[in-house]
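Q: Pasting a structure here, questions to come.
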Amino acid sequence: MKATLLLKAQLSPVSYTTKKSFQRQLNRTPYTAFQYFFQLEVQKLHNVSKYEDIINHVRGNSNFKRFARNEWDSMSLTKKRLYYASFCQSMDIDILNVSKIELAKRLEIPIPAMSEYLLFRNKFKVKFDSHCSSLERKDRKSVPRPSITRKVATTEICSKSRSNTPVGKINPRKRLVALKRISRSENTAKNHSHEAQNYLYDYMKRFQQMCKECRYAWNEEVDYDQKLEIRKKLQVWRAKFEEMMDNEIQILQKNMDIMSKFGLRSESYLTAANHDTNTQPNNILPMTYLLKKK
């Protein structure tokens, strides 16, 4: 047999904006408590179903993950705190030394904005997206099928100057970037990937436009008194966050001590038979902590 130096390879359609996001993708351990909960839900499927059925059900199935997310969001706080303790114990998270911001991210607890401008931008983005969605709904009602004329007209609207489009105190201006719809009639993987990339490009372009509009509104339309009021709200939010995290850490430490006292921590791991299992986020599934029956 003669060896060949030909290497068959192709570019991946997946793109990463930062080095940290790429490294996080390589790390398959669950980063948040919900990802840990999702692992346990997939593990239940491994216990009661065939491997082939699990692959077909989980791989590329957003409905299953949406179902798990609804279960997680509707879960009581007491039960969710038990998952918090199980997650931190399984991932060896030092809750006393890790920063409160990092711990809140791992537990998916809302954290305060880093600055007054970011707090303003969060509110601005909500209204910006709402206004953009309303324009899209009006466009769908007026024109059933997107045409070149409509796209040109939308582009002309987006290219108006600042003097023709007045800015409100917080409300986003009407100079928006149109989004390109993905056609559902194209079923091939190549066309779908191309349309998805175009949609992602348009979304990033709209986000950049939102940041530009928000910066203009912050510098030109928000006066000193309004900025001072935003600063006071942020200070109150940070104080409540510190108090809430102190309480959560105490409860978390108590639950972890109880689990360790009764020997509820398991070092057993269930490994998927196929490394291509797309369980997202991990194909090494830790055993759950089983509560002893009274």
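Using the three backbone atoms N, Cα and C, a Cβ is placed for every residue, glycine included.
According to Swiss-Prot, the protein carries these features:
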MUTAGEN   Trp72 to Ala  Leads to increased mtDNA levels
MUTAGEN   Lys80 to Ala  Leads to increased mtDNA levels
MUTAGEN   Trp218 to Ala  Leads to increased mtDNA levels
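Provide an account of the burial state, proximal residues and distances for the features listed.
A: Under a cutoff of 8 A between CB atoms, and with a sequence separation of 6+ in the same chain, the neighbours of Trp72 (mutagenesis position) are Phe34, Phe37, Lys80.
A helical conformation is recorded for Trp218 (mutagenesis position) in the three-state DSSP classification.
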Q: What's the number of neighbouring CB atoms sitting within 10 A of the CB on Lys80 (mutagenesis position)?
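A: Summing over all protein chains shown, Lys80 (mutagenesis position) has 16 other Cβ atoms within 10 Å.
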